[in-house]
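Visitor: Questions regarding the structure given below will be posed in turn.
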Amino acid sequence: MDILDKLVDLAQLTGSADVQCLLGGQWSVRHETLQCEGLVHIVTAGSGYLCIDGETSPRPVGTGDIVFFPRGLGHVLSHDGKYGESLQPDIRQNGTFMVKQCGNGLDMSLFCARFRYDTHADLMNGLPETVFLNIAHPSLQYVVSMLQLESEKPLTGTVSVVNALPSVLLVLILRAYLEQDKDVELSGVLKGWQDKRLGHLIQKVIDKPEDEWNIDKMVAAANMSRAQLMRRFKSQVGLSPHAFVNHIRLQKGALLLKKTPDSVLEVALSVGFQSETHFGKAFKRQYHVSPGQYRKEGGQK
(Lines of atoms letter the chains of each structure in order from A and count residues from 1; the text may use other names and numbers.)
(Lines give C-alpha, C1' and ligand atoms only; values in the text may rest on other atoms or scores of the structure.)
Protein backbone atom coordinates (compact mmCIF):
# COMPACT_ATOMS: atom_id res chain seq x y z
CA MET A 1 0.00 0.00 0.00
CA ASP A 2 1.30 3.48 -0.84
CA ILE A 3 0.61 6.56 1.26
CA LEU A 4 -2.64 7.39 -0.53
CA ASP A 5 -3.93 3.87 0.16
CA LYS A 6 -2.95 4.26 3.82
CA LEU A 7 -4.65 7.65 4.16
CA VAL A 8 -7.82 6.30 2.54
CA ASP A 9 -7.75 3.43 5.04
CA LEU A 10 -7.19 5.72 8.04
CA ALA A 11 -10.01 8.02 6.90
CA GLN A 12 -12.56 5.19 7.44
CA LEU A 13 -14.37 6.19 4.27
CA THR A 14 -17.87 5.11 3.39
CA GLY A 15 -19.72 6.50 0.41
CA SER A 16 -22.51 6.40 -2.13
CA ALA A 17 -22.71 7.46 -5.77
CA ASP A 18 -26.29 6.55 -6.55
CA VAL A 19 -28.02 9.94 -6.94
CA GLN A 20 -28.79 11.49 -10.32
CA CYS A 21 -30.19 15.04 -10.52
CA LEU A 22 -32.17 16.29 -13.53
CA LEU A 23 -32.65 20.07 -13.43
CA GLY A 24 -34.69 22.24 -15.77
CA GLY A 25 -36.55 25.53 -16.08
CA GLN A 26 -36.11 28.03 -13.25
CA TRP A 27 -34.37 25.81 -10.75
CA SER A 28 -32.34 26.39 -7.61
CA VAL A 29 -31.05 23.70 -5.25
CA ARG A 30 -29.41 24.46 -1.90
CA HIS A 31 -26.89 22.08 -0.26
CA GLU A 32 -26.25 22.89 3.40
CA THR A 33 -22.80 22.49 4.95
CA LEU A 34 -22.14 18.89 5.99
CA GLN A 35 -20.17 17.59 8.97
CA CYS A 36 -17.54 14.91 8.26
CA GLU A 37 -18.94 14.45 4.76
CA GLY A 38 -17.60 15.23 1.33
CA LEU A 39 -19.78 15.85 -1.71
CA VAL A 40 -19.08 15.52 -5.44
CA HIS A 41 -21.12 16.88 -8.35
CA ILE A 42 -20.37 15.45 -11.80
CA VAL A 43 -22.05 17.42 -14.61
CA THR A 44 -22.81 15.02 -17.46
CA ALA A 45 -24.95 17.35 -19.61
CA GLY A 46 -26.04 20.97 -19.81
CA SER A 47 -24.96 23.95 -17.75
CA GLY A 48 -25.85 26.11 -14.77
CA TYR A 49 -24.27 28.15 -12.00
CA LEU A 50 -22.63 27.32 -8.71
CA CYS A 51 -22.83 29.78 -5.78
CA ILE A 52 -20.42 28.76 -3.01
CA ASP A 53 -20.87 30.01 0.55
CA GLY A 54 -18.34 32.76 1.24
CA GLU A 55 -17.86 33.68 -2.43
CA THR A 56 -19.44 36.79 -3.94
CA SER A 57 -19.68 35.71 -7.58
CA PRO A 58 -21.35 32.61 -9.06
CA ARG A 59 -19.24 30.18 -11.07
CA PRO A 60 -20.51 28.75 -14.36
CA VAL A 61 -20.47 24.94 -14.51
CA GLY A 62 -21.16 22.76 -17.51
CA THR A 63 -20.79 19.40 -19.18
CA GLY A 64 -17.69 17.59 -17.99
CA ASP A 65 -17.13 19.61 -14.82
CA ILE A 66 -16.47 17.83 -11.53
CA VAL A 67 -16.81 19.82 -8.32
CA PHE A 68 -15.61 18.22 -5.09
CA PHE A 69 -16.35 19.64 -1.62
CA PRO A 70 -14.07 17.62 0.72
CA ARG A 71 -15.69 19.07 3.84
CA GLY A 72 -19.19 19.56 2.47
CA LEU A 73 -19.11 23.37 2.16
CA GLY A 74 -22.59 24.83 1.64
CA HIS A 75 -23.53 25.93 -1.88
CA VAL A 76 -26.36 26.51 -4.34
CA LEU A 77 -26.76 25.16 -7.86
CA SER A 78 -29.11 27.26 -9.99
CA HIS A 79 -30.10 28.18 -13.52
CA ASP A 80 -29.16 31.87 -13.21
CA GLY A 81 -26.47 32.18 -10.52
CA LYS A 82 -28.84 33.64 -7.92
CA TYR A 83 -29.75 32.43 -4.44
CA GLY A 84 -33.36 31.67 -5.27
CA GLU A 85 -35.76 29.63 -3.20
CA SER A 86 -34.53 26.05 -3.06
CA LEU A 87 -36.95 23.73 -4.82
CA GLN A 88 -38.05 20.41 -3.39
CA PRO A 89 -37.24 17.81 -6.02
CA ASP A 90 -39.55 15.08 -7.20
CA ILE A 91 -37.85 11.84 -6.22
CA ARG A 92 -38.19 8.48 -7.92
CA GLN A 93 -36.20 5.29 -7.93
CA ASN A 94 -34.60 4.12 -11.16
CA GLY A 95 -33.13 0.74 -10.33
CA THR A 96 -30.18 1.36 -8.02
CA PHE A 97 -30.24 5.13 -8.60
CA MET A 98 -32.34 7.74 -6.83
CA VAL A 99 -33.40 10.31 -9.42
CA LYS A 100 -34.13 13.85 -8.19
CA GLN A 101 -35.93 16.09 -10.68
CA CYS A 102 -36.44 19.84 -10.34
CA GLY A 103 -38.40 21.98 -12.79
CA ASN A 104 -39.47 21.29 -16.35
CA GLY A 105 -37.26 20.19 -19.20
CA LEU A 106 -33.59 19.37 -18.80
CA ASP A 107 -31.00 22.14 -18.52
CA MET A 108 -28.46 20.19 -16.51
CA SER A 109 -27.90 16.57 -15.53
CA LEU A 110 -25.45 15.49 -12.85
CA PHE A 111 -24.47 12.62 -10.61
CA CYS A 112 -23.89 13.25 -6.92
CA ALA A 113 -21.64 11.23 -4.63
CA ARG A 114 -21.17 11.51 -0.87
CA PHE A 115 -18.37 10.36 1.40
CA ARG A 116 -18.42 10.04 5.18
CA TYR A 117 -15.13 9.91 7.05
CA ASP A 118 -13.42 10.11 10.43
CA THR A 119 -13.28 13.67 11.74
CA HIS A 120 -9.46 13.56 11.91
CA ALA A 121 -9.02 12.22 8.37
CA ASP A 122 -5.91 13.93 6.98
CA LEU A 123 -6.99 12.92 3.50
CA MET A 124 -9.99 15.26 3.56
CA ASN A 125 -8.80 17.89 6.02
CA GLY A 126 -5.68 18.62 3.98
CA LEU A 127 -7.55 19.54 0.81
CA PRO A 128 -8.96 22.98 -0.10
CA GLU A 129 -12.64 23.71 0.51
CA THR A 130 -13.42 23.15 -3.18
CA VAL A 131 -11.64 21.11 -5.86
CA PHE A 132 -12.45 21.70 -9.54
CA LEU A 133 -11.65 19.03 -12.13
CA ASN A 134 -12.91 17.86 -15.51
CA ILE A 135 -14.08 14.54 -16.89
CA ALA A 136 -11.44 14.96 -19.61
CA HIS A 137 -8.95 13.28 -17.26
CA PRO A 138 -8.79 9.71 -18.70
CA SER A 139 -9.35 7.81 -15.45
CA LEU A 140 -12.24 10.04 -14.40
CA GLN A 141 -13.79 9.67 -17.82
CA TYR A 142 -13.81 5.93 -17.31
CA VAL A 143 -15.56 5.93 -13.93
CA VAL A 144 -18.13 8.52 -15.05
CA SER A 145 -18.90 6.37 -18.09
CA MET A 146 -19.53 3.49 -15.68
CA LEU A 147 -22.01 5.61 -13.71
CA GLN A 148 -23.82 6.59 -16.89
CA LEU A 149 -23.96 3.02 -18.14
CA GLU A 150 -25.31 1.64 -14.86
CA SER A 151 -27.93 4.41 -14.59
CA GLU A 152 -29.33 3.95 -18.10
CA LYS A 153 -30.70 0.48 -17.49
CA PRO A 154 -30.37 -2.15 -14.77
CA LEU A 155 -27.69 -4.72 -15.57
CA THR A 156 -26.66 -7.89 -13.81
CA GLY A 157 -24.74 -6.94 -10.66
CA THR A 158 -25.53 -3.23 -10.89
CA VAL A 159 -25.80 -2.86 -7.10
CA SER A 160 -22.32 -4.34 -6.61
CA VAL A 161 -20.84 -2.09 -9.29
CA VAL A 162 -22.45 1.09 -7.95
CA ASN A 163 -21.47 0.26 -4.36
CA ALA A 164 -17.85 -0.17 -5.44
CA LEU A 165 -17.65 3.08 -7.42
CA PRO A 166 -17.53 5.71 -4.61
CA SER A 167 -14.11 4.70 -3.27
CA VAL A 168 -12.75 4.36 -6.81
CA LEU A 169 -14.16 7.77 -7.74
CA LEU A 170 -12.64 9.45 -4.70
CA VAL A 171 -9.17 7.99 -5.26
CA LEU A 172 -9.26 9.02 -8.93
CA ILE A 173 -10.36 12.56 -7.99
CA LEU A 174 -7.50 12.81 -5.49
CA ARG A 175 -5.02 11.39 -7.98
CA ALA A 176 -6.14 13.79 -10.70
CA TYR A 177 -5.91 16.76 -8.32
CA LEU A 178 -2.45 15.86 -7.03
CA GLU A 179 -1.18 15.26 -10.58
CA GLN A 180 -2.14 18.73 -11.83
CA ASP A 181 0.75 20.68 -13.32
CA LYS A 182 0.02 23.82 -11.32
CA ASP A 183 0.79 24.02 -7.62
CA VAL A 184 -2.01 22.35 -5.71
CA GLU A 185 -3.40 23.83 -2.51
CA LEU A 186 -2.74 21.46 0.40
CA SER A 187 -2.34 21.71 4.16
CA GLY A 188 -1.41 19.51 7.10
CA VAL A 189 -0.14 15.99 6.47
CA LEU A 190 -0.85 16.18 2.73
CA LYS A 191 1.28 19.30 2.44
CA GLY A 192 4.07 17.66 4.41
CA TRP A 193 3.90 14.56 2.22
CA GLN A 194 4.36 16.70 -0.89
CA ASP A 195 7.37 18.45 0.67
CA LYS A 196 10.60 17.16 -0.90
CA ARG A 197 12.45 17.04 2.41
CA LEU A 198 9.68 15.66 4.63
CA GLY A 199 7.81 13.40 2.23
CA HIS A 200 9.97 10.30 2.74
CA LEU A 201 9.79 10.52 6.54
CA ILE A 202 6.04 11.15 6.56
CA GLN A 203 5.47 8.15 4.31
CA LYS A 204 7.55 5.92 6.61
CA VAL A 205 5.67 7.05 9.73
CA ILE A 206 2.27 6.53 8.10
CA ASP A 207 3.40 3.12 6.87
CA LYS A 208 4.56 1.97 10.32
CA PRO A 209 3.42 4.35 13.08
CA GLU A 210 3.99 1.62 15.68
CA ASP A 211 7.77 1.81 15.24
CA GLU A 212 9.84 3.70 17.80
CA TRP A 213 9.94 7.15 16.20
CA ASN A 214 12.23 9.10 18.50
CA ILE A 215 13.62 12.42 17.32
CA ASP A 216 17.04 10.98 16.43
CA LYS A 217 15.49 8.37 14.14
CA MET A 218 13.34 11.00 12.43
CA VAL A 219 16.29 13.37 12.00
CA ALA A 220 18.25 10.57 10.32
CA ALA A 221 15.33 9.60 8.06
CA ALA A 222 14.79 13.21 6.95
CA ASN A 223 18.52 13.92 6.63
CA MET A 224 18.36 17.28 8.38
CA SER A 225 19.25 18.73 11.75
CA ARG A 226 16.93 18.56 14.74
CA ALA A 227 16.23 22.30 14.56
CA GLN A 228 15.53 22.11 10.81
CA LEU A 229 13.19 19.16 11.29
CA MET A 230 11.22 20.93 14.03
CA ARG A 231 10.88 24.13 11.99
CA ARG A 232 9.93 22.37 8.78
CA PHE A 233 7.34 20.13 10.42
CA LYS A 234 5.73 23.10 12.12
CA SER A 235 5.63 25.18 8.93
CA GLN A 236 4.50 22.40 6.58
CA VAL A 237 2.42 20.04 8.72
CA GLY A 238 1.37 22.35 11.54
CA LEU A 239 2.48 19.82 14.18
CA SER A 240 5.69 18.89 15.92
CA PRO A 241 7.25 15.59 14.76
CA HIS A 242 6.23 13.90 18.02
CA ALA A 243 2.64 15.19 17.79
CA PHE A 244 2.45 13.99 14.19
CA VAL A 245 3.50 10.45 15.16
CA ASN A 246 0.88 10.34 17.93
CA HIS A 247 -1.74 11.77 15.56
CA ILE A 248 -1.18 8.92 13.09
CA ARG A 249 -1.01 6.29 15.84
CA LEU A 250 -4.36 7.44 17.21
CA GLN A 251 -5.98 7.32 13.77
CA LYS A 252 -4.73 3.78 13.29
CA GLY A 253 -5.97 2.95 16.77
CA ALA A 254 -9.41 4.35 15.93
CA LEU A 255 -9.50 2.22 12.79
CA LEU A 256 -8.59 -0.94 14.72
CA LEU A 257 -11.18 -0.20 17.40
CA LYS A 258 -13.82 -0.02 14.71
CA LYS A 259 -12.73 -2.95 12.55
CA THR A 260 -11.24 -5.54 14.92
CA PRO A 261 -12.31 -7.31 18.12
CA ASP A 262 -8.91 -6.59 19.72
CA SER A 263 -8.97 -5.32 23.29
CA VAL A 264 -8.10 -1.68 23.96
CA LEU A 265 -4.76 -2.83 25.42
CA GLU A 266 -3.98 -4.87 22.30
CA VAL A 267 -4.85 -1.91 20.08
CA ALA A 268 -2.74 0.44 22.20
CA LEU A 269 0.34 -1.78 22.01
CA SER A 270 -0.10 -2.52 18.30
CA VAL A 271 -0.02 1.17 17.34
CA GLY A 272 3.02 2.05 19.44
CA PHE A 273 1.74 3.12 22.86
CA GLN A 274 3.39 1.65 25.94
CA SER A 275 0.22 1.26 28.00
CA GLU A 276 -3.56 1.26 27.78
CA THR A 277 -3.67 4.25 30.12
CA HIS A 278 -1.37 6.36 27.95
CA PHE A 279 -3.34 5.42 24.83
CA GLY A 280 -6.69 6.12 26.52
CA LYS A 281 -5.69 9.60 27.66
CA ALA A 282 -4.23 10.54 24.28
CA PHE A 283 -7.25 9.10 22.47
CA LYS A 284 -9.71 11.07 24.58
CA ARG A 285 -7.80 14.31 23.95
CA GLN A 286 -8.09 13.80 20.19
CA TYR A 287 -11.51 12.15 19.86
CA HIS A 288 -13.22 13.54 23.00
CA VAL A 289 -14.46 10.08 23.98
CA SER A 290 -12.76 7.05 25.50
CA PRO A 291 -11.61 4.23 23.19
CA GLY A 292 -14.38 2.01 24.55
CA GLN A 293 -17.07 4.62 23.89
CA TYR A 294 -15.69 5.26 20.40
CA ARG A 295 -15.97 1.56 19.61
CA LYS A 296 -19.47 1.35 21.09
CA GLU A 297 -20.68 4.29 19.00
CA GLY A 298 -19.27 2.86 15.79
CA GLY A 299 -16.41 5.32 15.22
CA GLN A 300 -16.24 8.36 12.91
CA LYS A 301 -16.13 10.86 15.77
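Each Cβ is built from the backbone N, Cα and C atoms, and glycine gets one as well.
As the structure is a computational prediction, the values presented were derived from the model and not from experiment.
Swiss-Prot feature annotations, pasted as is:
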DOMAIN    196-297  domain 'HTH araC/xylS-type'
MUTAGEN   Ala227 to Leu  Decreases DNA binding
MUTAGEN   Arg231 to Leu  Decreases DNA binding
MUTAGEN   Lys281 to Leu  Decreases DNA binding
Visitor: What are the DSSP helix/strand/coil residue counts across the domain 'HTH araC/xylS-type' (196-297)?
Guide: 72 helix, 0 strand, 30 coil
Visitor: Would you count the other C-beta atoms found within 10 angstroms of the C-beta of Arg231 (mutagenesis position) for me?
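Guide: Within a 10 Å radius of the Cβ of Arg231 (mutagenesis position) lie 12 other Cβ atoms.
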Visitor: Applying a 10 Å Cβ distance cut-off over all chains shown, what neighbour count does Lys281 (mutagenesis position) have?
Guide: 12
Visitor: Below 8 Å Cβ to Cβ and six or more residues apart, same chain only. Which residues does that give for Ala227 (mutagenesis position)?
Guide: none
Visitor: For the domain 'HTH araC/xylS-type' (196-297), what's the model's average pLDDT?
Guide: 96
Visitor: Do me a favour and check the Cα-Cα span between Lys281 (mutagenesis position) and Arg231 (mutagenesis position); whole Å is fine.
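Guide: About 27 Å separates the two Cα atoms.
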